[in-house]
Every structure is written in C-alpha cells, then in structure tokens.
Amino acid sequence: MFRAGSSKRFLRNTLIAISWVPVLLTINNNVVHIAQVKGTSMQPTLNPQTETLATDWVLLWKFGVKNPSNLSRDDIILFKAPTNPRKVYCKRVKGLPFDTIDTKFPYPKPQVNLPRGHIWVEGDNYFHSIDSNTFGPISSGLVIGKAITIVWPPSRWGTDLKLSTGRDCISKRAILE
C-alpha cells in the first residue's frame with residue numbers, strides 16, 4: 001500500500017500546485033492570454049486560408065490596453081462588440097482619440113472626429129468586416145487585448161501583424177504629446 005512518506009509528499013505537491021492557480025488566473029485575466037481568431041474580416045493578415053477550417057491563435061497582451069495611449073495605429077486588437085458584450089471582434093486600430101477619419105458606407109457621415117477615449121477600428125478585408133464603419137468609434141474600455149504574435153499554427157510564426165492591408169482612412173492625425 002502507501003507509505004506515510006509518499007502520501008505526505010503527494011499532499012505537499014498537490015497543495016503547491018493548487019497554490020499556483022490564483023497566480024496563473026491573475027496572469028491570464030490581466031496580463032497575457034491566448035485567443036482564437038475566427039472569421040475572414042482580418043484576411044490576409046489572420047486566417048488567410050479560407051479553404052481549410054484552420055484558424056490562427058494569437059498571444060494577447062492585456063495589461064494597460066484600455067488606455068488609448070498604449071495603443072498605436074495598425075495594432076490588431078480584440079474587443080467586446082459595442083452592440084453585444086458577449087461577442088468579441090478582432091480588428092485593426094486605424095484611428096486614435098482626436099483623429100479625423102474618412103468613413104465608408106454604411107457610416108452615416110463622410111467624416112468623424114474621434115472623441116477622447118475612443119478609437120476607430122477596421123478589418124483588413126473591408127468587404128467582409130463589421131467594424132467602426134458599422135457601429136462608429138468604440139470606447140477604449142471595450143478593448144480586451146492587443147495581438148502580439150501568432151502562436152498557432154507554427155507555419156505562421158513570424159507573421160508581421162503590423163503590416164496592414166487595409167485602407168488609410170485618416171484625413172487628420174491628432175498631435176499627441
């Protein structure tokens with residue numbers, strides 16, 4: 001059967017493992033997270049293969065991204081949909097607070113000035129994207145994280161996520177100090 005020493009060692013190792021759970025959960029919820037990107041709105045940057053069911057998985061940096069000063073134009077972010085907080089979108093940041101944006105259909109105005117704490121996001125695949133042209137500027141408080149790199153599939157490691165294939169929609173960039 002079991003000896004007293006082996007059961008004590010098992011109990012000790014189990015308690016050590018359990019004590020790390022809060023640390024790992026805190027890191028996952030507040031610092032870094034791995035997320036699956038679904039859909040075609042970010043093609044060809046993400047999920048370039050439409051004929052397969054393969055999707056890209058990205059490493060998200062979550063710490064401090066709700067502050068727009070920690071975001072840059074052409075960053076790829078995941079955020080909660082402004083119309084349905086249960087839905088998550090992956091888009092590229094095209095405009096920062098105080099930028100003037102040239103909009104596209106279906107946005108009702110030809111230009112929009114981004115207010116404080118709001119950003120403009122668009123998908124790289126314009127014809128298959130529900131983005132700020134549909135729902136307007138989004139509050140930076142909806143941002144979940146910034147995509148740092150592709151972690152799966154391995155064949156996509158090293159893909160430059162800053163390389164935008166979308167349009168340049170800024171007519172006037174804000175001068176931020």
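Note that Cβ sites are derived from N, Cα and C of the backbone, with glycine treated the same way.
Don't look for the substitutions in this one, it keeps the originals.
Feature annotation from Swiss-Prot assigns active site to S41 (among others). Residues within less than 8 Å, Cβ to Cβ, of S41 (mutagenesis position) and separated from it by at least 6 positions along the same chain comprise Y89, C90, K91, G123, D124, N125, H128, S129, I130, D131. In the three-state DSSP scheme, S41 (mutagenesis position) falls into the coil class.
Residues annotated as active site in Swiss-Prot: K91 (among others). K91 (mutagenesis position) has a Cβ environment of 24 other Cβ atoms inside 10 Å.
Among the mutagenesis experiments that Swiss-Prot reports, S41 to A or T is described with the note: Abolishes enzymatic activity.
The note that Swiss-Prot attaches to the published mutagenesis K91 to H or R is: Abolishes enzymatic activity.
Quoted from Swiss-Prot for the published mutagenesis D124 to N or Y: Abolishes enzymatic activity. According to its DSSP assignment, D124 (mutagenesis position) is coil.
Of all Cβ atoms in the protein chains displayed, 21 besides its own lie within 10 Å of the Cβ of D124 (mutagenesis position).
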